[in-house]
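Some features that Swiss-Prot has for this protein:
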ACT_SITE  Y385  active site
BINDING   H213, H388  heme b binding site
BINDING   D214, S229, Y231, D233, S235  Ca(2+) binding site
BINDING   C1089  heme binding site
MUTAGEN   S350 to D  Does not affect the enzymatic oxidation of linoleic acid (18:2n-6)
MUTAGEN   S753 to E  Does not affect the enzymatic oxidation of linoleic acid (18:2n-6)
MUTAGEN   N946 to V  Forms only small amounts of the 7,8-diol
MUTAGEN   S975 to D  Does not affect the enzymatic oxidation of linoleic acid (18:2n-6)
Amino acid sequence: MASSSSSGSSTRSSSPSDPPSSFFQKLGAFLGLFSKPQPPRPDYPHAPGNSAREEQTDITEDIQKLGFKDVETLLLYLNSSVKGVNDDKQLLLERLIQLLSKLPPTSTNGKKVTDGLITGLWESLDHPPVSSLGEKYRFREADGSNNNIHNPTLGVAGSHYARSAKPMVYQNPNPPAPETIFDTLMARDPAKFRPHPNQISSVLFYFATIITHDIFQTSSRDPSINLTSSYLDLSPLYGRNLEEQLSVRAMKDGLLKPDTFCSKRVHGFPPGVGVLLIMFNRFHNYVVTSLAKINEGNRFKKPVGDDTAAWEKYDNDLFQTGRLITCGLYVNIVLVDYVRTILNLNRVDSSWILDPRTEEGKSLLSKPTPEAVGNQVSVEFNLIYRWHCGMSQRDDKWTTDMLTEALGGKDPATATLPEFFGALGRFESSFPNEPEKRTLAGLKRQEDGSFEDEGLIKIMQESIEEVAGAFGPNHVPACMRAIEILGMNQARSWNVATLNEFREFIGLKRYDTFEDINPDPKVANLLAEFYGSPDAVELYPGINAEAPKPVIVPGSGLCPPSTTGRAILSDAVTLVRGDRFFTVDYTPRNLTNFGYQEAATDKSVDNGNVIYKLFFRAFPNHYAQNSIYAHFPFVIPSENKKIMESLGLADKYSWQPPQRKPATQMIRSHAAAVKILNNQKDFKVVWGESIGFLTKFPTGENPGLGFALAGDAPANQQSRDQLMKCIFSPKAWEDEVRQFCEATTWDLLRRYSAKVQDKGPHLKVHTHEIDVIRDVISLANARFFAAVYSLPLKTENGDDGVYSDHEMYRSLMLIFSAIFWDNDVSKSFKLRRDARAATQKLGALVEKHIVEMGSLFHSFKHSHSAVSDKTNGLANGGANGHANGNANGHTNGNGIHQNGGAAPSMLRSYGDLMLRRMIEAYGEGKSVKEAVYGQIMPSIAAGTANQTQIMAQCLDYYMSDDGAEHLPEMKRLASLETPEAFNTLMKYLFEGARIRNTTAVPRLVATDQTVEDNIPCLPDPKDSTFLRPIPNPQQAETTRTVKLSRGSMVLVDLTVAAHDATAFPDPEKVRLDRDLDSYTFFGLGPHRCAGDKVVRITMTAVFKVLLQLDGLRRAEGGRGVFKSLPASQWNGQAGRVAGEKPQWSGLRTYVNADESAFSQTPMNMKIRWDD
């Protein structure tokens, strides 16, 4: 092979001033291609025939072959190499090949560029690869094996500990006695407890205990053996090997046994540690329950029949995937909540985190840090993680009492090692081997195997409120004396490096004096007496003798000893970046889209903190969505109050301790629904707090609380009366609404559909496809509301709007969801925050629009002025609304309605007229701002999403086998332009919505009540989807008296009420003789939808257009349906059902397009049609 050095008689030195040569030299220097020039070699005429020696040419010949375009290519190559990113649209590789092909085969520089190209191509891939296909690499093994696919036993449970630092300093053969060291340097004086300087709570140290025992469990038989894996795989919960793992699994549906954890050792720690593990157990069970419901890509298809192998695979796939997700949340808590608190980042408004999983790009100037290489923990870090000085006073007492009882009444501070460990052995063996039979802190298991929430929450609340101890000398509780003595003996038996050797190993400066270790003269003098030289101080207990770090904001929050502070960060990076399941295999495909999202951090919430998800999934019925206890449990609440006040965020959180939310009772019969929803005195609406949150002014005033749906007081009724006066519908206006919506629907079909296929003779039949929910139904509703309220919507005509179609719908949907669909406590904090921002932004634009019109129509005053001068200026002319639709169109040859001009004049000006009427109706002496947030914005929020849901469910019914028989007749009616045909279509719409719609409305019970209820319908045993009930032939016999206590909640299931044969005869059939005002999906009673007379026209108009499409059908496969699941409430543990035995409710949950989250409404469904 040719040498890479320059040689031969043709070689000459290039002058530094020679620009082309200088360029190649610089390029070579960057690319690492050039070596030192070699002297010319002699010409030997008798060289072997295959000698690698051949003549090479220099830059002179290269320049003769290249042009300016080639120089540009080299510059581009250099830039790409430095950045590590190649924009292939610039065809760099192809241009480089063109350049190289021009150079002579003997070109020295050409060879070097070629070598650089080969190096770059080689480094594009991992060598060797770190991830692999195959079932054995798909999930975490119970014992941690196969994490490194090339060294499968690296870090496996039962391995020997590794050694980090080389011990070279001569060890004193007669070191000080561990008992003396503990009594003088480590023991805590009970009267001199030092609270943690940063007011860190005990919960952080409980979490640290889980981490420590996740990766360190020393064998009592052979202290060089680690009984657990070297990975953060939650082995205290899941077990250290397959046998232990099986003991905690339910072996059904991927579940863990309720409220269990595998490790017996955990029962020897304060009960808060066990509660945290139970919370992870509950999170796991929530996740696997959700995975089974969603069944992403049919990967968790439930077997049918008695195929044992299939059922075992189903259970295992769910369990293992759930474990990956739960460990994903665990590691995110470690990296964000835990490490941010350690670094005091929780005290500043910054979302920066130390995340070892960062995706490093490959470039000329740097190479990515290796990842997924595995890990094996070392003895040094086993000693680093002994943080007994952080034990709180309460936990000191608990541990002392527990050990005293285990020792038969003897003080643990005076117990000998044999006595101590004999007692611990007896204590551990006193717990049953079956995790489900164990108790915790005196709590007893319920019938379903779980613990009562209140007992667990009490332990956790007290732990959050209990400040931990400070690091530093003389602060380890006396009850830990035997444990610490054992630790020192183990460190000596392991022959670990000294404190200075370890510090040097991790890159820290060696201590030169004892005062460098700790400036406290007492501590320094004791160290000098024990060791004689700083270089001789043992790692353990040396790290306990170090002075703790000061509080630095941000930078130092845990305030550990200096060596510990640096070491734990290195270890965190190593544990995470070396773990295949946290790096190269931590993907949505492996965790599912839902699982990946469920474990993910969101920097817009708590600057990335994620532990609130654990709290809300474990205890969904106790913590408020903004509870400081759930969002920041690693610092005591009183200190969190100071932190949040300094950041201006104190009002964002609730400072109340957790308490159980009111119990909810389901009401099903139509008669009971009518009774409750018409009784405003004893049953109150519950949306006032949410509406008020969205509309509250910074100054404290809150006009939204007076809105119609915010309460049942006279002021709320007055708001409804005002709103009803503003929503007028003369016959001519109804026609214009219909025309507007039909034209808008045709325009949306034209704008957002795609031609996907040509077929038939001469390919003249064209097939079109569109997402009918996302791009038609949702946007038609958004455009209508934008027109009615003069909202600033952009159009294709270039109108000066603010929101696109989809942006407007998302904003309206967000606001609606925060008021009416806020039932997932783990998502509520972000939902409410985003909805308030959307409300304030849109409200400010509406207010600005009204103020601008005030300069034209003097009936409008400045936003802070009273509205008192009532004129008809706007009604007599009106400015153009922000959102104008298109109507008067015609159908072109492609079956899509074309633009035909402006919207009908009356609807076009109706938006401004509506605003004027609402402001005037709001009352004398009120400002425009009050009217906007007290009446206009809440009324805007109350509509769009509900109509989208109703229409989507109706269309789905008629496109299913259940309702398809009606399509031909509906299509015929849709082709007719008569009022009768339109009204008949409306009846079809209402019937389809009644059969498929899912609506339930809550009420707060204001006084003790009794209600007669019954069960109108039952699940069809032949229907696995639970979509189709059957009428209950013994409905009357199921009548029962429901006792409702003051302060409890009722959920009136209007879905079941819509299938009640006493109100809707033949409830499962489409009948066109029902009264349109009898339907329940707009609500019942005084809070029934105020605008139902209007929206029934808008919905029918959209429905009519869709029915006119030729060959209307679903798109192929799953794209043509929306995934619908029976709705169920998560109550903290699998199988736990609150209240009565569940019946058919008809309520459904949906999933979004990528199946990463649940939704209250269908979001996507693609349809096709031909022309």
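Quick reminder: no glycine exception, Cβ is built from N, Cα and C everywhere.
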Residue, out of the recorded positions S235, S350, N946, whose Cβ gathers the largest set of other Cβ atoms within 10 Å: S235
Rounded distance in angstrom between the Cα atoms of S229 (Ca(2+) binding site) and S753 (mutagenesis position): 54
Cα proximity to N946 (mutagenesis position), best match among recorded positions D214, D233, H388, S975, C1089: C1089
Cβ neighbours of Y385 (active site) where a neighbour is any other Cβ within 10 Å: 18
Remaining residues near the recorded Ca(2+) site, that is with C-beta within 8 Å of the centroid of the site residues D214, S229, Y231, D233, S235: G144, A157, I215, T228, S230, L232, L234, R240
Between S975 (mutagenesis position) and D214 (Ca(2+) binding site): CA-CA distance (Å): 69
Shortest C-alpha distance to S235 (Ca(2+) binding site) - which of the recorded positions H213, Y385, C1089: H213
Candidate nearest H388 (heme b binding site) in space, where candidates are the recorded positions Y231, S350, S753, C1089 and distance is Cα-Cα: Y231
Of H213, H388 (the binding-site residues), the residue whose Cβ has the fewest other Cβ atoms within 10 Å: H213
Those residues of the chain, 6+ apart, with a Cβ under 8 Å from that of Y231 (Ca(2+) binding site): R140, G144, N147, G155, I215, N375, L575, D579, F581
Alpha-carbon distance [Y385 (active site); H213 (heme b binding site)] in Å: 10
Three-state secondary structure, S235 (Ca(2+) binding site) (per DSSP): helix
S753 (mutagenesis position): tally of other CB atoms within 10 A of its CB: 22
Rounded to the nearest Å - Cα separation of D233 (Ca(2+) binding site) and the residue listed as 'active site': 17
Y385 (active site) and S350 (mutagenesis position), distance between Cα atoms, whole Å: 28
The one of S229, S975 whose CB sees the fewest other CB atoms within 10 Å, among these recorded positions: S975
The one of D214, D233 whose CB sees the fewest other CB atoms within 10 Å, among these binding-site residues: D214
